[in-house]
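Q: Take this structure first; my questions come after.
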Amino acid sequence: MVMADGPRHLQRGPVRVGFYDIEGTLGKGNFAVVKLGRHRTTKTEVAIKIIDKSQLDAVNLEKIYREVQIMKMLDHPHIIKLYQVMETKSMLYLVTEYAKNGEIFDYLANHGRLNESEARRKFWQILSAVDYCHGRKVVHRDLKAENLLLDNNMNIKIADFGFGNFFKTGELLATWCGSPPYAAPEVFEGQQYEGPQLDIWSMGVVLYVLVCGALPFDGPTLPILRQRVLEGRFRIPYFMSEDCEHLIRRMLVLDPSKRLSIAQIKEHKWMLIEVPVQRPILYPQEQENEPSIGEFNEQVLRLMHSLGIDQQKTVESLQNKSYNHFAAIYFLLVERLKSHRSSFPVEQRLDGRQRRPSTIAEQTVAKAQTVGLPVTLHPPNVRLMRSTLLPQASNVEAFSFPTSSCQAEAAFMEEECVDTPKVNGCLLDPVPPVLVRKGCQSLPSSMMETSIDEGLETEGEAEEDPSQAFEAFQATRSGQRRHTLSEVTNQLVVMPGAGKMFSMSDNPSLESVDSEYDMGSAQRDLNFLEDSPSLKDIMLANQPSPRMTSPFISLRPANPAMQALSSQKREAHNRSPVSFREGRRASDTSLTQGIVAFRQHLQNLARTKGILELNKVQLLYEQMGSNADPTLTSTAPQLQDLSSSCPQEEISQQQESVSSLSASMHPQLSPQQSLETQYLQHRLQKPNLLPKAQSPCPVYCKEPPRSLEQQLQEHRLQQKRLFLQKQSQLQAYFNQMQIAESSYPGPSQQLALPHQETPLTSQQPPSFSLTQALSPVLEPSSEQMQFSSFLSQYPEMQLQPLPSTPGPRAPPPLPSQLQQHQQPPPPPPPPPPQQPGAAPTSLQFSYQTCELPSTTSSVPNYPASCHYPVDGAQQSNLTGADCPRSSGLQDTASSYDPLALSELPGLFDCEMVEAVDPQHNGVVSCLARET
């Protein structure tokens, strides 16, 4: 895999490999290092993968050679091109195409997800490259965002065929390899598979990543990730169209035989929305049979001949696919002719489709004579035009090589083993052209390249152009850098006052080979254009319909303030929301309106590494056993607490720490977060619905419009919440008053009356306390309350004045708290027999009832079920069948009129209610009849 991370550190001269000057390091591995090099003849930047063969075993060495063999077979505009293979006794040098804009993984991490139109164009390029490989019986088996590179024009380049292999139709493969988040379920299960179906699954994951900016299958550990892949369940965000969802679901099918084929993907409705137009191939690719000399680019061959390179040896190298210095120079010159036409040594730049072979030869010979001039004619450009005449015997003596701990870098000492042919000159470095193109600067994601007829450009250049102010304005914002645009279109754009038409397109695959190269080193930093709107945004703003193509569109300088707002709007649009829901589309309800966008991108993830033997994941997990389980169980309570009390951003941060902890315990796994946080939050939504609703942390930016059905559901939820709150308050009140359900004996239980000879007054503590719990109907009260009107429905239940205390006394308060749906209490048990001479004591029953008296007396006789103790003076006034009664205050007693027998059933059918006495600031409870 070729990487383009970080700034390159220029090292002119000291380190060389063959014709290449090493300018920096792109990446390092265990047994290899990737260097950024520049060919001294063609001035083309390349990526050089230096492999230490002495550190590889036979299996890995065979894998390297197979990768080289596959790359030699492939020649596609969206596949990294192999230029040269150099091999010594212990080292192997692979010179490949250099993708300047790096991985699309990093692009998504920095810029967010792609819109579906742009993702479709990228996916068409990926699909064409994979179809090309499958047509040559080659399967990649490691398609992922890290292996999809972006060239100067933001076009896709597939890299890293390390897991690639050959396949035959109908034969199954049995090497279970790949990157876990992109691997198909049959790989995890250890089943034999067909290669193309494996790539189809990986392409489905890649398409999901392009559109959503996150992975469909993810997990903190490899076994969890494996389980989710085998389940085949993933979330669809609200911003994804139904056609795109249908395509992804048809690609991510667990049964390999039911997945879409490449031909079916090309015919899918979502893909047909925007189909790239195939332009004529200017430089036809080599056929399977041996090409003749006429099938090679004559212009490049003549130029090589002018540089002193034997044309016959070059043709033989190309026919034999030797990939030596001759072939490398030819490939690099062809590539420069395609991409850097502005700096290619041609006297008059004409459209390649209009040139004749004889014209090519004449122009090449004429220009080659000027290229071969001595370097001394151009003293200021000594560095650009320096001679590359390389004496093979004095290369090592001319330079001193720095020492390094990396054996791959130390292998540069073996330069004398790499034979280089004699070359008499070199080309100029690619420089921006003299003529200025009128264009609009834009983000790299929507870079476009103007393709203008060469004849239109020559007229009116000297006249005053009003659009120069627009050009100067854009130049100041980009640091005096001018950028051409990498996409060619069939739309015409007219610059104001210039009278020139620009042909532009939304499809990066239609890149014109006649467009000028003016990217330079500006594309190394993808963030310098963030505040400027794309040309496509301006075009769409002036069109009434997205599908409408207007032949004349005027462009004006944009306001910097509006550009900043446009940039913020675009960045907000590219962020994926956090509340995906499984099993349904989030856009089906209004709950997704105003969702706070999350800041979770691929930059928070560790890059996935391809591994072998993915089918042994479960076995490895069982062997780890106790090491993995505590990690998984320890995360659950932490996430439960976070989901109800912490903001979403803190949840994301803490879950990242949990994921990193898991990764430290399992270093061989690939800890990735992405949708893992969303997945865990979704799993916690159902059990924590009520705490989430009461959480002060806002989840939505604004109140969404509520439908009638939602309002009804919220009303029911509110009623249920109030019921639960009142029930909890009632239980707390019972516990406070020392009333427990276990203290009420059942109807079949009877309590004996023990003898109590000691006075009850000596047993009472200074403050009120009960040795036995009272029933909910009668409870002690510390204050005297007046008669309340709510008792008027019981006319016979009148209060009597207390004999020892002046003033009336209200009945003791009930403990209930406005309870709804309260069940009536069970009937009380019959009173136990009592000995006549025994002193009465407090009893314990379910509920206090009003018993009928045995005699018709004006003073009621209280049954033995009462358990209010009184003093000795009051006890003498009661018969032996009466029970002493206490209200919590000494020397006080209360008497009640008995209830009629016909009123008892109604009493038991009542429920408890409460009323507030405003005079005493107390709560009085009673039984209210149900209606």
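Backbone N, Cα and C atoms are what each Cβ position is placed from, and that goes for glycine too.
At each noted site, the model still has the original residue.
When I checked Swiss-Prot for this same protein, it listed these features:
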- 20-271: domain 'Protein kinase' (DOMAIN)
- Leu26, Gly27, Lys28, Gly29, Asn30, Phe31, Ala32, Val33, Val34, Lys49: ATP binding site (BINDING)
- Lys49 to Met: Loss of kinase activity (MUTAGEN)
- Asp142: active site, proton acceptor (ACT_SITE)
- Thr175 to Glu: Low levels of constitutive activity (MUTAGEN)
- 295-335: domain 'UBA' (DOMAIN)
- Ser343 to Ala: Reduced interaction with 14-3-3 proteins in response to cAMP signaling and, thus, still able to inhibit TORC activity (MUTAGEN)
- Ser358 to Ala: Reduced interaction with 14-3-3 proteins in response to cAMP signaling and, thus, still able to inhibit TORC activity. Resistant to inhibition by cAMP signaling and, thus, still able to inhibit TORC activity; when associated with A-484 and A-587 (MUTAGEN)
- Thr484 to Ala: Reduced interaction with 14-3-3 proteins in response to cAMP signaling and, thus, still able to inhibit TORC activity. Resistant to inhibition by cAMP signaling and, thus, still able to inhibit TORC activity; when associated with A-358 and A-587 (MUTAGEN)
- Ser587 to Ala: Reduced interaction with 14-3-3 proteins in response to cAMP signaling and, thus, still able to inhibit TORC activity. Resistant to inhibition by cAMP signaling and, thus, still able to inhibit TORC activity; when associated with A-358 and A-484 (MUTAGEN)
Q: Could you check which of the recorded positions Lys49, Asp142, Thr175 is the closest Cα neighbour of Leu26 (ATP binding site)?
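A: Result: the closest of the recorded positions to Leu26 (ATP binding site) is Lys49.
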Q: Out of the binding-site residues Lys28, Asn30, Val34, give me the one sitting nearest to Thr175 (mutagenesis position) by CA distance.
A: Asn30
Q: Among all protein chains shown, how many Cβ atoms are found within 10 Å of the Cβ of Leu26 (ATP binding site), not counting that one?
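A: The Cβ of Leu26 (ATP binding site) has 23 Cβ neighbours within 10 Å.
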Q: Please identify, from the recorded positions Lys28, Lys49, the residue with the sparsest Cβ neighbourhood, meaning fewest other Cβ atoms within 10 angstroms.
A: Lys28
Q: Across the domain 'UBA' (295-335), what does the pLDDT come to on average, as a whole number?
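A: Here the predicted model's pLDDT, averaged over the domain 'UBA' (295-335), is 75.
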Q: Taking the residues Leu26, Gly27, Lys28, Gly29, Asn30, Phe31, Ala32, Val33, Val34, Lys49, which the record names as binding ATP, find the longest CA to CA distance and state it in Å to the nearest whole number.
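A: Looking at Leu26, Gly27, Lys28, Gly29, Asn30, Phe31, Ala32, Val33, Val34, Lys49 as a set, their Cα atoms extend up to 15 Å apart.
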Q: Which recorded positions from the set Asn30, Ala32, Val34, Asp142 come within 10 angstroms of Lys49 (mutagenesis position), judged by C-alpha positions?
A: Ala32, Val34
Q: Looking at the recorded positions Asn30, Thr175, which sits with the largest number of other Cβ atoms within 10 Å of its Cβ?
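A: Answer returned by the neighbour count: Thr175.
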Q: Looking only at the domain 'UBA' (295-335), what are its DSSP counts of helix, strand and coil residues?
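A: Final tally across the stretch: 31 helix, 0 strand, 10 coil.
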Q: To the nearest whole angstrom, state the Cα distance for the pair Ala32 (ATP binding site) and Asp142 (active site, proton acceptor).
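A: Ala32 (ATP binding site) to Asp142 (active site, proton acceptor), Cα-Cα distance: 19 Å.
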Q: Distance between Asp142 (active site, proton acceptor) and Lys28 (ATP binding site) at the Cα atoms, whole Å?
A: 19
